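Asker: Below are the features I grabbed from Swiss-Prot:
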- S156: active site, nucleophile (ACT_SITE)
- D321: active site (ACT_SITE)
- H354: active site (ACT_SITE)
- 49-358: domain 'AB hydrolase-1' (DOMAIN)
- R323 to L: Can no longer use succinyl-CoA as acyl donor, but can use acetyl-CoA (MUTAGEN)
Amino acid sequence: MSFPSDSVGLVTPQKFQFEEPLHLECGRVLPRFELMVETYGTLNADYSNAILICHALSGHHHAAGYHHDDDKKAGWWDACIGPGKAIDTNKFFVVALNNIGGCNGSTGPTSPNPENENRPYGPDFPLVTVRDWVKTQALLSDHLGIQSWYAVIGGSLGGMQALQWSVDYPDRLKNCVIIASAPKLSAQNIAFNEVARQSILSDPDFYHGRYLEHDSYPKRGLILARMVGHITYLSEEAMKQKFGRDLKSGKFMYGFDVEFQVESYLRYQGEQFSRNFDANTYLIMTKALDYFDPSREYEQSLTKAMAQTQCRFLVVSFTTDWRFAPERSQEIVDALITNHKPVTYLDVDAEQGHDSFLFPIPLYVKTLRAFLGGEAHLKSTPQVEIN
């Protein structure tokens, strides 16, 4: 198969092992952990062109390119990562990873627990926070020899990680890009997450999180959780244009099977998601969202938290995003302006809702490209090999 000229093409994930104990915010300790990572582009001689991509709730390390010749879908942010794209792999060395607690190769609930005869962690996997993720990402940076990132970029939950980076490691990034995110969850967002969790926890096949030991899987609960979540990712206008009140068969069937096209879509999305995602991971990810609040250690003041930062910021929101509305991004911008920090803010008129950050919307992509600029360039020799 021939790939598009602006694609990074075939990519091979790498697994990095960390043997030192990892102390987590919850008080638990992981004796060791692994991170699944993909890289695109070439690291230059002075390690100055590295960009870290932080993923959202259902994301992972496969952000761009293809794993196999016959893959029909590219990585989740392929629209923005590649030769000549906004995150230009001709200029930048891009690193994407699957966070701990995930289910795509990094240590998580499906991984063997060395303290329990290598049975899957399941519900025994500790709850992790955004700060824990950023800590592991910093350890990955050390392993790669990258003392300072040219940029740390993320959308949604990924944007929260980028924000945490700027507070916890202010001297280790030059630019921070926070997209469709928030400085902490609202009560409504926590409520959405709780409904999703309860749909999983109440599934008879959940077995208190030990479904793998029972050769079972809480598929119904995970499908429902994804359906609830997916509604919040779309705008009303997008749903109106895509589905309206269109009927699947053209007429009312007067029953409880699928009748409206939007019902069919939600069931399909839930079904597809349930085939590829772990239920315990979903619980962990939503709790990490709930716990996120960088102001917590700064007298509940986001302004005081952002006073620690030293980098440039790009903050992007989308007009129809009601999960993380533009006002939430403006809270971050206001805190930065109060501290006289360099920040560019863009509110993009887009109809796709919260998921807008995944689409190559022209103004959004153009702004991201311009912000990253051309300051970093590859040195001809030597090139750095990552092991």
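Glycine residues also receive a Cβ, built from the backbone N, Cα and C atoms like all the rest.
Heads up, this one's the original sequence, none of the swaps are in it.
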Asker: If you draw a 10 Å sphere around the Cβ of H354 (active site), how many other Cβ atoms fall inside it, taking every protein chain shown into account?
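Answerer: For H354 (active site), the 10 Å Cβ neighbour count is 24.
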Asker: Through the lens of DSSP with three states only, how would you label H354 (active site)?
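Answerer: In the DSSP reduction, H354 (active site) maps to helix.
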Asker: In whole Å, how far is D321 (active site) from H354 (active site) when you measure between their Cα atoms?
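Answerer: Cα-Cα distance, H354 (active site) to D321 (active site): 4 Å.
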Asker: Just name the most isolated of the recorded positions S156, D321, R323, going by other Cβ atoms within 10 Å of its Cβ.
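Answerer: Comparing Cβ neighbour counts within 10 Å for the recorded positions S156, D321, R323 gives R323.
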Asker: Rounded to the nearest Å, what's the C-alpha distance separating D321 (active site) and S156 (active site, nucleophile)? Just drop the number here, would you?
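Answerer: Given the Cα positions, D321 (active site) is 11 Å from S156 (active site, nucleophile).
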Asker: Expressed to the nearest Å, what is the distance separating R323 (mutagenesis position) and S156 (active site, nucleophile) at their Cα atoms?
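Answerer: So the Cα of S156 (active site, nucleophile) lies 9 Å away from that of R323 (mutagenesis position).
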